[in-house]
Amino acid sequence: MRLCDRDIEAWLDEGRLSINPRPPVERINGATVDVRLGNKFRTFRGHTAAFIDLSGPKDEVSAALDRVMSDEIVLDEGEAFYLHPGELALAVTLESVTLPADLVGWLDGRSSLARLGLMVHVTAHRIDPGWSGCIVLEFYNSGKLPLALRPGMLIGALSFEPLSGPAVRPYNRREDAKYRNQQGAVASRIDKD
């Protein structure tokens, strides 16, 4: 059962759930909290790689990822990031979220953006118990026109679901947690699997 707005506010007030900066009450809806787009992005560079062998030797996968991913792009206030049709880009939420070991989060994109062809998360919309950091967004423009994305715009909504008990291996305590405490648009770390 997901938390309702009243319970989301109570968990925030009690410090069991942290969203920083804390959203105003107007952004806490029936069962969700609106999140905004941050100012950090990462894209695929122009490259000549025919493919990336995801199951190949880890050092080769790592080198291939380094060749095809851009450095982090940080926008100044008022600047726009343009996502063209058929392009994939990583971005980050403005808000940093910390979940306790007994709560899982879910990110959903906005329907109004999806109707323009913008996918906010390609597949990864679960936020694990024990997570702490900004949430990386996996943007894909499946529409026909470039989309201008500006930091601060509403980009999605988080919902929260209590677990039957605290996780024994929450994300923040796992040795293999590849994206622990991320604050930027961190590229794939599949080579760490």
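Note: Cβ is positioned from N, Cα and C throughout, glycine not excepted.
In this structure the noted substitutions are not present, so the sites keep their original residues.
Here Swiss-Prot flags E138 as active site, proton donor/acceptor, drawing on sequence analysis. Look at Swiss-Prot and you will find 110-115, 124-128, 136-138, 171-174, K178, Q182 tagged as dCTP binding site. In Swiss-Prot, a mutagenesis experiment is listed as S111 to C, annotated with the note Loss of activity. For the mutagenesis of S111 to T, Swiss-Prot gives this note: 30-fold decrease in kcat. Shows altered dTTP inhibition. The structure shown keeps the original residue. R115 to A appears in Swiss-Prot as a mutagenesis experiment; the accompanying note says: Loss of activity. R115 to Q appears in Swiss-Prot as a mutagenesis experiment; the accompanying note says: Loss of activity. Among the mutagenesis entries in Swiss-Prot is E138 to D, noted as: 140-fold decrease in kcat. Shows altered dTTP inhibition.
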- Message: Measuring Cα to Cα, how far is L137 (dCTP binding site) from R115 (mutagenesis position) in Å?
- Response: 18
- Query: Between the recorded positions S111, N172, where is the Cβ count within 10 Å the lowest?
  - Reply: S111
- Task: Between R110 (dCTP binding site) and E138 (mutagenesis position), find the distance joining the two CA atoms and give it rounded to the nearest Å.
- Result: 14
- Query: R110, R115: which of these recorded positions has the highest Cβ count within 10 Å of its own Cβ?
  - Reply: R110
- Item | Closest of S111, R115, E138 to A124 (dCTP binding site), Cα positions, mutagenesis positions only | E138
- Task: Provide the number of Cβ atoms within 10 Å of the Cβ of A124 (dCTP binding site), excluding the reference atom itself.
- Result: 11
- Query: Using a Cβ-Cβ cut-off under 8 angstroms and a sequence gap of six or more, which residues of the chain neighbour I127 (dCTP binding site)?
  - Reply: V97, L99, V104, G105, W106, L107, I135, L158
